[in-house]
Amino acid sequence: MSEKFSPTLRLGDLNDFIAPSQACVISLKDSKPIVKKSDRPQVVIAPKQQLEPVKISLKDCLACSGCITSAETVMLEKQSLDEFLSALSKGKDVVVSVSPQSRASLAVHYDISPLQVFKKLTTFLKSLGVKAVFDTSCSRDLVLIESCNEFVSRYKQANSDDGENSQSPLPVLSSACPGWICYAEKQLGSYVLPYVSSVKSPQQAIGAAIKHHLCQALGLRLHEVYHVTVMPCYDKKLEAARDDFVFDDGTQDNGDLKLTEVDSVLTTGEIMDLIKLKGVDFKDLEESPLDRVLTNVTEEGDLYGVAGSSGGYAETIFRHAAKALFGQTIEGPLEFKTLRNSDFREVTLQLEGKTVLKFALCYGFQNLQNIVRRVKTRKCDYQYVEIMACPAGCLNGGGQIKPKTGQSQKELIHSLEATYMNDTTLNTDPYQNPTAKRLFEEWLKEPGSNEAKKYLHTQYHPVVKSVTSQLNNW
């Protein structure tokens, strides 16, 4: 069984002889009437029917209470290098968005800086026919701004006179990790989902920016644009395939054409495989100028963004909430207190001897269970929790490049963190990002607006776990 997916999405006792159609429990139809039959024996000669082969897509995996089996290569055929190369060969307008975690992984592997990686990767991808290479740090700033607005709104609502009846209670649980979201929908259901932030992940936010704004601004035909993201996590492939991120073309000629915000997701490891496949010496590639339209890069050529290696959600929202709710400007680094282990930390804001804000970082499913129990028993005293399924967070995603010979996973994570934090990247406030400001002015209007809710928010769906009820429909 492949270890690429997060533990929640794997079924450990399956082998490679099990095909998706055998393991999947999703029904072919929503309902089938129950027909009462007589107990008397009957002989019926029915005409032979030519049955169509059953096809199971990746969306089916997200819609049922099954799991990804060892035949995930079949289900993920549209999330592969072959599909990416096929889109290029068909003359599609291919756009690639690269995550900062993937850049850090490539930087450590090739022993160069993340900025050099980005410029060389731009050279490499454009040599294949890619039209533009963007930076998901840009969309992450959009998401952080919207998340700050969401938290302040939910905090005020929860602390109002009618706070007990709030439909958006505290704590707010972050939503950027697809492994955590899939687990919450399939295993935790309705008692946890109301706490989850409705703000999209940076991957889906940049997909929305490209498909719902940039294409229109540049006069591109939506069905000709093929958007690919490079991510540290295989579960991002599942996220991109959700029905929530499918939309209509909107034109008269292609009114029934279904499009997705992200057409395909490639992991960092798959990008390295592509480099090897093309026989390229990556370190010897020239460094191309970066595409500035959706990239956090200064006029001097430096990258900028938040410092958090898993998105910086807790820190950014904590600083904003301290200022917006209590008038406190926090200078310098936040002092996170380590609790059970380095993957479970908390930070508090004290005013006049009273704790007014209490946030937590929670990485890995072992620590996640602790938070879930507290939420379920209504004993969680945090107002916000940044949750990631992988221990050590996104830098340790299953799609990252594996350790070199003689290097331990722990040593690799330390190298990734040092590279990510000590990069030439400038640590900046998302609210000061000129690209984010422009996108709000031209497209989203302001944080919390109807446009922002339409394009930067999503919803979650508790999945019924009863296999019996599903089998009744077969």
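Counting begins at 1 with the first residue displayed.
Glycine too: its Cβ is placed from the backbone N, Cα and C atoms.
According to Swiss-Prot, the feature [4Fe-4S] cluster 1 binding site maps to CYS24, CYS61, CYS64, CYS67, an assignment based on sequence analysis.
Secondary structure at CYS394 (mutagenesis position), as computed by DSSP, is helix. Feature annotation from Swiss-Prot assigns [4Fe-4S] cluster 2 binding site to CYS177, CYS233, CYS390, CYS394; the stated evidence is sequence analysis.
Among the mutagenesis results in Swiss-Prot, CYS61 to Ala has the note: No effect on UV-visible spectrum; when associated with A-64. The residue drawn here is the original one.
Among the mutagenesis results in Swiss-Prot, CYS64 to Ala has the note: No effect on UV-visible spectrum; when associated with A-61. The residue drawn here is the original one.
Here the residue is the original one, but Swiss-Prot notes a mutagenesis experiment at this spot, CYS390 to Ala: Loss of (Fe-S) clusters coordination; when associated with A-394.
Quoted from Swiss-Prot for the published mutagenesis CYS394 to Ala: Loss of (Fe-S) clusters coordination; when associated with A-390. Listed in sequence order, the residues of the same chain lying 6 or more apart from CYS394 (mutagenesis position) and placing their CB within less than 8 Å of its CB are SER99, GLN101, CYS177, PRO232, CYS233, SER309, SER310, GLY311, MET388.
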Mapped DSSP class for CYS177 ([4Fe-4S] cluster 2 binding site), helix or strand or coil:
coil
Since the record lists CYS233, CYS390 as recorded positions, which of them has the fewest other Cβ atoms within 10 Å of its Cβ?
CYS390
Note down the number of other Cβ atoms within 10 Å of the Cβ of CYS177 ([4Fe-4S] cluster 2 binding site), including every protein chain shown.
28
